[in-house]
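Colleague: Dropping a structure here in structure tokens format, bear with me for questions.
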Amino acid sequence: MSLKGTIVLLGLLWSFQATLGIRFVIDREECFSHKAEYEGDTLHVSFVVIKSDSQWHFNEDGVDLVIHGPTGEQIHDFREQISAKHDFVVQKKGVYRFCFTNKSPYHETIDFDVQLGHFAYYDQHAKDEHFTPLMEQISKLEEALYNIQFEQHWLEAQTDRQAIVNENMSKRAVHKALFESFALIGASFLQVYLLRRLFERKLGMSRV
């Protein structure tokens with residue numbers, strides 16, 4: 001096989017990766033859709049609840065996510081999850097829907113990522129016994145690279161969440177320390193006032 005033919009074939013065999021990455025604020029319910037063109041593709045899904053709109057409240061209850069197939073069938077569901085990952089093989093081509101539900105009274109910021117992996121393998125164009133294994137190795141390598149990228153994005157979202165949690169905890173610790181300090185000062189003033197009143201009362205009784 002010529003070099004030109006090899007390059008053309010590589011272009012045909014190279015996998016197509018469709019990715020949806022979004023960070024959004026949810027009130028009650030939000031739905032997104034993603035189209036799968038081929039059966040047998042792999043859909044990777046992940047989400048992380050990054051933060052709440054109230055610095056005094058950080059939601060530990062999580063959100064719900066329900067995945068529906070092209071005909072409305074339920075593929076998978078997550079209940080009250082702060083973060084999760086899931087992947088499945090596309091059984092039917094078409095539009096897949098991802099619906100989030102927030103049961104918290106606060107708005108939540110969610111990092112959502114969908115990756116669709118597809119490898120167009122044309123066996124009729126690759127009869128060479130040395131060329132076919134090469135294409136299989138390329139396919140596995142690219143899939144591994146995209147999986148690493150997917151995992152990295154999920155870990156970055158987890159890191160963002162933890163940073164916000166730590167920041168909120170630090171603010172709460174500072175506010176708590178200030179409150180306790182003011183409470184201690186107030187208690188000291190009250191104690192001085194009561195002792196002074198008691199002393200004045202005893203002094204008045206001794207004069208009588």
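Glycine residues also receive a Cβ, built from the backbone N, Cα and C atoms like all the rest.
Pulled the feature table from Swiss-Prot, pasting it below:
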{"type": "DOMAIN", "residues": "29-116", "note": "domain 'GOLD'"}
{"type": "MUTAGEN", "residues": "Arg207 to Ala", "note": "Abolishes the export from the endoplasmic reticulum to the Golgi"}
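Give me the structural setting of these features: burial, nearby parts and distances.
Modeller: Across all of the domain 'GOLD' (29-116), the predicted model scores a mean pLDDT of 87.
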Colleague: For the domain 'GOLD' (29-116), DSSP counts of helix, strand and coil?
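Modeller: Within the domain 'GOLD' (29-116) the tally stands at 0 helix, 57 strand, 31 coil.
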